[in-house]
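Peer 1: Before we start, here is the structure in question, set down as structure tokens.
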Amino acid sequence: MSLGPELATKEQIREIAADYGLPMTDEEVADHIELLKGAIASYRELEHIPERKLPVKYPRTPGWRPTTQENPLNGWYWRCEIEGAKEGPLKGDRIAIKDVVCVAGVPMMNGSKLLEGYVPEIDATIVTRMLDAGATIVGKSACEDFSFSAGGMTCSTGPVGNPYDPTRNPGASSNGSAVLISTGQVDLAIGGDQGGSIRLPSAWCGVYGLKPTYGLVPYTGCAMIEGTLDHVGPMASSPKGIAKLLSVIAGYDADDPRQQGRIVPGFDTNYLPALERGVKGMKIAILKEGFGHDGSDGMLASDPLVDDCVRSAMETFRGLGAEVAEVSIPEHLTAWHIWTAIGLEGFTAFGVNGNGVGTNWNGWYNTSMAEYLARAMKSRPYDMPATVRSVLIRGEYFRRYYHNRYYGKAQNQRHLINEAYDRVLSEYDIIVCPTIPGLPTKMVDRDAGTLDTVVNQLNQLRNTAVCDLTGHPSMSVPCGLREGLPVGMMLTAKHFDDATLIAAAAAFEAAGDWRKM
């Protein structure tokens with residue numbers, strides 16, 4: 001057997017042609033096999049070329065699966081102990097990495113049985129940056145299956161419990177990271193965000209989580225959902241932790257097309273000075289459309305306790321010298337519909353049909369994960385949970401019968417939402433609304449039907465998904481307890497003005513214990 005692809009058989013050519021509705025004579029089949037020989041020669045040559053890999057600079061062992069005693073809320077997927085540089089700004093910090101991020105030699109499953117057994121051979125760009133800064137990586141945090149859930153019960157290693165009430169959803173999909181920070185098991189953590197997955201669990205677990213400006217933090221070496229929505233960012237127990245971690249992981253990366261020339265070598269990534277800025281003179285806009293949702297469209301209804309808590313936080317900002325006024329962005333209410341089309345069809349194309357990497361972008365491709373996932377999808381597709389099956393079925397339905405028309409229209413419309421936010425942010429420094437309209441919801445039984453499961457796990461995104469569309473930096477800040485459960489307020493700023501979010505969060509933290517507000 002030659003190294004590389006084999007020449008196709010007649011049956012394989014006919015099968016491919018049939019998939020596209022192309023009738024072929026025996027002569028045409030023979031012609032296509034002959035034409036394939038040139039491509040086979042190129043592919044075999046490509047097979048011999050050593051593949052460029054992302055670097056692995058620090059020694060480590062594979063680690064271990066945590067015991068039940070070590071992991072009462074299922075916040076961990078895997079434990080390890082990887083020591084970084086001897087000195088650096090993250091020296092002494094213990095960091096958990098969401099299990100969508102590759103760490104060489106450490107098992108990775110992206111919350112899914114389909115990837116169980118996969119071990120990356122590379123470190124994601126942000127992992128190398130953290131280790132170079134002296135961090136100690138102490139494990140992979142649990143996440144939802146393929147990260148496509150906003151609740152907290154689809155992780156294949158078991159549902160992740162809310163630290164304030166284990167019977168309730170912790171928010172998702174970066175729920176493991178939020179839980180580990182909330183319970184003091186780590187100092188800092190990495191989360192991913194395509195529809196709110198950093199900010200949602202931060203809100204319901206009472207921690208800080210920043211979805212950075214799109215492209216600011218390299219996504220290279222992380223599992224993709226949809227290339228135009230993918231974000232990765234810091235989570236912490238304080239704004240200082242956010243600033244410290246963001247300062248290390250942000251910046252130019254030639255392998256990430258999401259940066260699109262907006263971030264160049266030498267881009268300033270020091271966010272620590274923002275901690276001392278305060279909010280005096282800052283103009284803060286309360287987003288009218290972020291409050292008062294009635295839930296009639298199936299999304300989570302607003303809880304008056306949450307709305308009042310966030311509005312009370314605005315009074316704190318006023319007391320600190322900020323100017324606060326209400327604004328209206330009607331496009332905020334349609335953003336969820338735009339996100340739905342991009343999320344459904346984009347994930348189907350990238351995450352499933354594209355084997356987790358997709359095509360048509362210029363950057364570093366994780367070929368080992370793509371091959372592993374493709375084989376798993378073919379041999380055991382039944383391992384997909386109800387949420388992922390639902391996304392796949394719906395996404396493929398719209399692709400197959402409506403020819404990506406609505407995906408394209410949604411991509412065109414997202415720029416109008418971006419412009420609407422930019423208009424307000426040309427007059428204000430920050431836009432504020434509840435991160436999630438309601439308090440943490442009760443978990444449904446893992447054996448619940450598809451409808452109950454999907455609704456329970458995907459109805460929290462109304463306020464968060466919009467900034468994944470626009471790319472604006474957006475941060476969840478804990479602002480109070482109601483009925484013993486955390487409430488998060490979401491702060492949004494201009495593109496690449498992540499520092500202003502950190503400044504506002506630090507000022508609010510200094511104003512008093514959020515648990516008593």
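Keep in mind that glycine also has a Cβ here, set from the backbone N, Cα and C atoms.
In this structure the noted substitutions are not present, so the sites keep their original residues.
Features from Swiss-Prot:
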ACT_SITE  K98  active site, charge relay system
ACT_SITE  S173  active site, charge relay system
ACT_SITE  S197  active site, acyl-ester intermediate
MUTAGEN   K98 to A  Almost loss of activity
MUTAGEN   P163 to A  Decrease in activity
MUTAGEN   S173 to A  Almost loss of activity
MUTAGEN   N175 to G  Decrease in activity
MUTAGEN   G195 to A  1.86-fold increase in specific activity toward ethyl carbamate, shows lower pH tolerance, causes a decrease in the thermostability. 3.1-fold increase in specific activity toward ethyl carbamate and 1.5-fold increase in ethanol tolerance, shows lower pH tolerance; when associated with L-97
MUTAGEN   S197 to A  Almost loss of activity
Peer 1: Please identify, among the mutagenesis positions K98, P163, G195, S197, the one with the smallest Cα-Cα distance to S173 (mutagenesis position).
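Peer 2: Closest by Cα distance to S173 (mutagenesis position) among the mutagenesis positions K98, P163, G195, S197: S197.
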Peer 1: Quick check: in three-state DSSP terms, what is K98 (mutagenesis position)?
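Peer 2: Note: K98 (mutagenesis position) is in a strand by DSSP.
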Peer 1: Cβ-Cβ under 8 Å from S197 (mutagenesis position), same chain, 6 or more residues apart: which ones?
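Peer 2: C143, E144, S147, A150, A172, S173, S174, G191 - these are the non-local Cβ neighbours of S197 (mutagenesis position), listed in sequence order.
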Peer 1: Which residue among the mutagenesis positions P163, G195 has the fewest other Cβ atoms within 10 Å of its Cβ, if you could check?
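Peer 2: Ranked by other Cβ atoms within 10 Å, the mutagenesis positions P163, G195 bottom out at P163.
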Peer 1: Cα-Cα separation of G195 (mutagenesis position) and P163 (mutagenesis position), in Å?
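Peer 2: Cα-Cα distance, G195 (mutagenesis position) to P163 (mutagenesis position): 22 Å.
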Peer 1: Any idea what the Cα distance is from N175 (mutagenesis position) over to K98 (mutagenesis position), rounded to a whole Å?
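Peer 2: Rounded to the nearest whole number, the Cα-Cα distance is 9 Å.
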Peer 1: Whole-number Å only: compute the distance from the Cα of K98 (mutagenesis position) to the Cα of P163 (mutagenesis position).
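Peer 2: On Cα coordinates alone, these residues lie 18 Å apart.
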Peer 1: S173 (mutagenesis position) has how many other Cβ neighbours within 10 Å of its own Cβ?
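Peer 2: Looking across every protein chain shown, the total is 38.
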